[in-house]
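Per Swiss-Prot, the features are:
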type	residues	note
DOMAIN	24-274	domain 'AB hydrolase-1'
ACT_SITE	Asp99	active site, nucleophile
MUTAGEN	Tyr103 to Thr	Large increase in catalytic activity toward (R)-styrene oxide while maintaining activity toward (R)-epichlorohydrin
MUTAGEN	Gln145 to Trp	Large increase in catalytic activity toward (R)-styrene oxide while maintaining activity toward (R)-epichlorohydrin
ACT_SITE	Tyr206	active site, proton donor
MUTAGEN	Gln209 to Asn	Moderate increase in catalytic activity toward (R)-styrene oxide
MUTAGEN	Leu212 to Trp	Moderate increase in catalytic activity toward (R)-styrene oxide
MUTAGEN	Arg213 to Asn or Ala	Large increase in catalytic activity toward (R)-styrene oxide while maintaining activity toward (R)-epichlorohydrin
ACT_SITE	His267	active site, proton acceptor
Amino acid sequence: MRHRQIAVRDTTLHVAEIGSGGTPVLLLHGWPEFWATWLPLMNRLHDQFHLIAPDLRGFGDSEKSAVPRSDVGANSHADDMAALLGALGLESVGVVGHDVGAYAAQALARRHPQLVDRLLFFNCPTASVGGAWVHHGHVNEVWYQSFQQLGLAEALVGTSRETCALYFRHFLEHWSHRKDAFEPAFELWIDNFMKPGNLRGGFDWYRSQNALRLAAIDGHPTPSVRIHQPTRVHWGRHDPILKSEWSAFVPEHFDDARISFCESAGHFVHVEAPDEAADVLAEFFGGR
């Protein structure tokens, strides 16, 4: 595993890479995650692909903002990734997105289509979800999206290692169908979020998405260009926060999307069912 700090635009991103041959594949993590969420796949596929796992702006070991920001949404992350690929000398890559990374991957395909050969998603939220965010039975799932925009959220969650662990254990267990999926790496997760600025970096995503999400809930989603690249979606059947039935919205945004489901996983298919996820990735990007 190689680790680098690479200057892009107005920030510096941490990038983990493994594998020197084969198709380059960019792995875009979600929240509450960072580059290491891809380790199960990187360990399985490094002999077939050049795997590139950055920490998104504000996450992991990438540069942090000194103050809360509300301008680091999907387009910002997409432009960061375009600059990163340029710095790495890569003209076109396969892209894997999950959660926040799924939004960023879609924005990358729309804003910089020449850089994206094909797309794989381990859940694929779209603007068409709209009012489903606050439907009966789901509204209680999204409380954290408002809480994390408050100034006190960072102070409360980061009061101590214990409070940080309590907070993130909730999401890693509740969103997983296999409840012990993150247990081997749990302390690494808390190490990550206890680093200065790492709570803020993740919370900034929700500040940045708030206006767009509220508009979509009100029936006014941001118009988007359809994505033409070949696309594969492998959604965890038991995902409680990005529900698998929302896969029905995917064809509204993609011209060439194949959708399947992981019956043994919730939100984190790549961690809960890594063998299956690795097989899907390898088949789609031509590794085996």
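Keep in mind that glycine also has a Cβ here, set from the backbone N, Cα and C atoms.
In the shown protein chains, 17 other C-beta atoms lie within 10 A of the C-beta of Gln145 (mutagenesis position). Around Asp99 (active site, nucleophile), taking its Cβ as the centre, 26 other Cβ atoms fall within 10 Å, counting all chains.
In this structure, the C-alpha atom of Asp99 (active site, nucleophile) lies 12 angstrom from that of Tyr206 (active site, proton donor). The Cβ of Tyr103 (mutagenesis position) has 25 other Cβ atoms within 10 Å, all protein chains considered. A straight line from the CA of Gln209 (mutagenesis position) to the CA of the residue listed as 'active site, proton acceptor' spans 20 Å. A Cα-Cα distance of 15 Å separates His267 (active site, proton acceptor) from Tyr103 (mutagenesis position).
The C-beta environment of the residue listed as 'active site, proton donor', restricted to residues of the same chain at least 6 apart in sequence and closer than 8 Å, consists of Tyr144, Gln145, Ser146, Gln148, Gln149. Ranking the recorded positions Arg213, His267 by the number of CB atoms within 10 A of their own CB puts His267 at the top. In sequence order, Gly73, Ala127, Pro221, Thr222 constitute the residues six or more apart from Leu212 (mutagenesis position) in its chain with CB-CB distances below 8 Å. DSSP assigns Gln209 (mutagenesis position) to a helix in the three-state reduction. A 10 Å cutoff on Cβ-Cβ distances gives Gln209 (mutagenesis position) a total of 19 other Cβ atoms nearby, all chains included. For the pair Tyr103 (mutagenesis position) and Arg213 (mutagenesis position), the Cα-Cα distance reads 12 Å.
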